[in-house]
Amino acid sequence: MVRPVRHKKPVNYSQFDHSDSDDDFVSATVPLNKKSRTAPKELKQDKPKPNLNNLRKEEIPVQEKTPKKRLPEGTFSIPASAVPCTKMALDDKLYQRDLEVALALSVKELPTVTTNVQNSQDKSIEKHGSSKIETMNKSPHISNCSVASDYLDLDKITVEDDVGGVQGKRKAASKAAAQQRKILLEGSDGDSANDTEPDFAPGEDSEDDSDFCESEDNDEDFSMRKSKVKEIKKKEVKVKSPVEKKEKKSKSKCNALVTSVDSAPAAVKSESQSLPKKVSLSSDTTRKPLEIRSPSAESKKPKWVPPAASGGSRSSSSPLVVVSVKSPNQSLRLGLSRLARVKPLHPNATST
């Protein structure tokens, strides 16, 4: 690479008059390229300083000449001179504008909401009136629901199910009456001497049901009959309770006799056949034979023999025989200790 040749300006030292002093280097004339710093300062001092009051007076007529624009309510103009000085004020003003817009929107929405509420109230009144007319036409049933029945359409549901509910109540009442009559008839067959027979028969069910649903007088008669039925039931319970207790006692004694007497099965069979027949009789007759036979049954009970001696009694005549038992500690190897001496399993194989 060849370097380019530098252009050098020759210096004429003849201008400096060949003097050795340092003042020779200072030129009397200022070069044209450089600007003097002292000249602009002098020019600035020559100009008069404008007063602030004069500037304000000049700005005011200019603003008055320009026509003012009418702004919407709640907004105001910001002068151009105040913008750079107040930056935080702009954010606050924007926030206030947003609030005003929101308030204006809410004011506009309020009348629409009120109109909607009025329309809904009118509709609900119309629905309520129509539902009342339907209920009066179909049945005089009134719904038990106190919660906003107009909005939930509860009146319609109750109106549709009125007929089924009344029929179900009638059926339930008739079934209950029929069951009570059956129970009374069964009790009167067993204890005819002590108890009185009921005044009404099962063939009168339909008549009683119709009377029960038609008028209040028949309802009072039905309540009187119910009270009579309850009194008859109490009497039956009192009569049946001692009989049931006697039967339970006789059955428990029969079971004790069957379990205790093992040596005479034939006698047990004859007693078990005769006992059910006697149970149906009065309680006095059932107690006497049981009391007579109880000592004989106690005498025939076998004495208790311990289970360990049962095996020896069969082989020998003596009831108690001592059986010799060897302790298993000799042949058993407990643990895995190497020092324990163990007998060989096959002594013949080791000897050979």
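Using the three backbone atoms N, Cα and C, a Cβ is placed for every residue, glycine included.
Just the original residues are modelled here, none of the noted substitutions.
Per Swiss-Prot, mutagenesis LYS44 to Arg is noted as: Does not affect sumoylation. Among the sequence features in Swiss-Prot, the mutagenesis site LYS156 to Arg is noted as follows: Does not affect interaction with WDR48/UAF1. The note that Swiss-Prot attaches to the published mutagenesis LYS240 to Arg is: Does not affect sumoylation. Experimental mutagenesis is annotated in Swiss-Prot for LYS269 to Arg, with the remark: Strongly reduced sumoylation. Strongly reduced ubiquitination. For TRP304 to Ala, Swiss-Prot lists a mutagenesis experiment annotated as follows: Abolished interaction with DMC1 without affecting interaction with RAD51. According to Swiss-Prot, the mutagenesis experiment LYS326 to Arg carries the following note: Does not affect sumoylation. According to Swiss-Prot, the experimentally introduced change ARG333 to Ala is described as follows: Strongly decreases interaction with RAD51; when associated with Q-336, A-345 and A-346. Under its mutagenesis annotations, Swiss-Prot gives LEU336 to Gln the following note: Strongly decreases interaction with RAD51; when associated with A-333, A-345 and A-346. Decreased interacting with RAD51 and ability to stimulate RAD51-mediated homologous recombination. Does not affect interaction with DMC1. One mutagenesis experiment catalogued in Swiss-Prot, HIS346 to Ala, is accompanied by this note: Decreased interacting with RAD51 and ability to stimulate RAD51-mediated homologous recombination. Does not affect interaction with DMC1.
Secondary structure at HIS346 (mutagenesis position), taken from DSSP and collapsed to helix, strand or coil, is coil. Recorded residues HIS346 (mutagenesis position) and TRP304 (mutagenesis position) have their alpha carbons 47 Å apart, per Cα-Cα distance. Look at TRP304 (mutagenesis position): DSSP puts it in coil.
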